[in-house]
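**Q** As listed in Swiss-Prot for this protein:
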| type | residues | note |
| --- | --- | --- |
| DOMAIN | 54-104 | domain 'BPTI/Kunitz inhibitor 1' |
| DOMAIN | 125-175 | domain 'BPTI/Kunitz inhibitor 2' |
| DOMAIN | 217-267 | domain 'BPTI/Kunitz inhibitor 3' |
| MUTAGEN | K64 to I | Abolishes inhibition of VII(a)/TF |
| MUTAGEN | R135 to L | Abolishes inhibition of X(a) |
| MUTAGEN | R227 to L | Abolishes inhibition of VII(a)/TF |
Amino acid sequence: MIYTMKKVHALWASVCLLLNLAPAPLNADSEEDEEHTIITDTELPPLKLMHSFCAFKADDGPCKAIMKRFFFNIFTRQCEEFIYGGCEGNQNRFESLEECKKMCTRDNANRIIKTTLQQEKPDFCFLEEDPGICRGYITRYFYNNQTKQCERFKYGGCLGNMNNFETLEECKNICEDGPNGFQVDNYGTQLNAVNNSLTPQSTKVPSLFEFHGPSWCLTPADRGLCRANENRFYYNSVIGKCRPFKYSGCGGNENNFTSKQECLRACKKGFIQRISKGGLIKTKRKRKKQRVKIAYEEIFVKNM
């Protein structure tokens, strides 16, 4: 009898011990879940696509082939592999990882193209007209690399690419060549607007102004896709000043600053060179009472 009672007590003691230990691993799982939530809640900067089709989901199509292809995943913001069936599908499908990155990642958009004339032009000027996937009817302008001119088109209101300008003048200043095949006169006009003074211009030989700043400073203001009404600043490359605009809260481009000072620091630093057959003039900007003046520091003139 005594042996049986001891056995029952031992059994109940074991049960109590197991119940006391059970919450420990449950709490551990909970903590792991909390840690995982903290990691995944990290906010990423707004996604900016080069082409609207980069936002499409991977589509293997109705056929049954097994072909390795790549697509741009807007959630991971990377090009990833998927299996394509061999027919139909959509444009977010590339034969190689390199082709996917070239068409859909932002690193490619910030490259600068140098031509044989040593002029500089943002790479997005060479993108094709893209109205986007929305159904708006907004008049915009794009640079047509076939005709070498800025032309009007109808923008849907969302996505699309960076070859998209609100005004014809803005498109011409950024993407079109000057009358002699140089992107000169446009940037020369910018300098005059920045300094509120006349800068000596050569009428005999062509010259070239190079903007040595971030390429996104040359992009137009982009309100974005959402419905907020936040006060922001963008750099207006036509007049050479930072101007306010209303930001919707998502989307848009990198020419977007929370303060005028931040805009000036990002887009007005550096220097501009003037190159011509007659010589090389290096200029640096000096600030004085909120005005910028050109100081000619070094002048190298060739003996004719």
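Glycine is treated like the rest: Cβ placed from N, Cα and C.
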**Q** Sorry to bug you, but what's the C-alpha spacing from K64 (mutagenesis position) to R227 (mutagenesis position), rounded to the closest Å?
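**A** About 43 Å separate the Cα atoms of these two residues.
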**Q** At the Cα level, what's the spacing in Å between K64 (mutagenesis position) and R135 (mutagenesis position), rounded?
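**A** Their Cα atoms are separated by 34 Å.
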**Q** Measure the Cβ-based neighbour count of K64 (mutagenesis position), defined as the other Cβ atoms within 10 Å of its Cβ.
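**A** The Cβ of K64 (mutagenesis position) has 9 Cβ neighbours within 10 Å.
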**Q** With DSSP helix as H/G/I and strand as E/B, how many residues of the domain 'BPTI/Kunitz inhibitor 2' (125-175) fall in helix, strand and coil?
**A** 10 helix, 15 strand, 26 coil
**Q** Take every residue in the domain 'BPTI/Kunitz inhibitor 3' (217-267), average their pLDDT values, and give the whole-number result.
**A** 86
**Q** Including all protein chains displayed, how many Cβ atoms other than that of R135 (mutagenesis position) lie within 10 Å of its Cβ?
**A** 9
**Q** Which residue counts does DSSP yield for the domain 'BPTI/Kunitz inhibitor 3' (217-267) in the helix, strand and coil classes, in that order?
**A** 10 helix, 15 strand, 26 coil
**Q** Can you break down the domain 'BPTI/Kunitz inhibitor 1' (54-104) into helix, strand and coil residue counts using DSSP?
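**A** Computed counts for the domain 'BPTI/Kunitz inhibitor 1' (54-104) are 10 helix, 15 strand, 26 coil.
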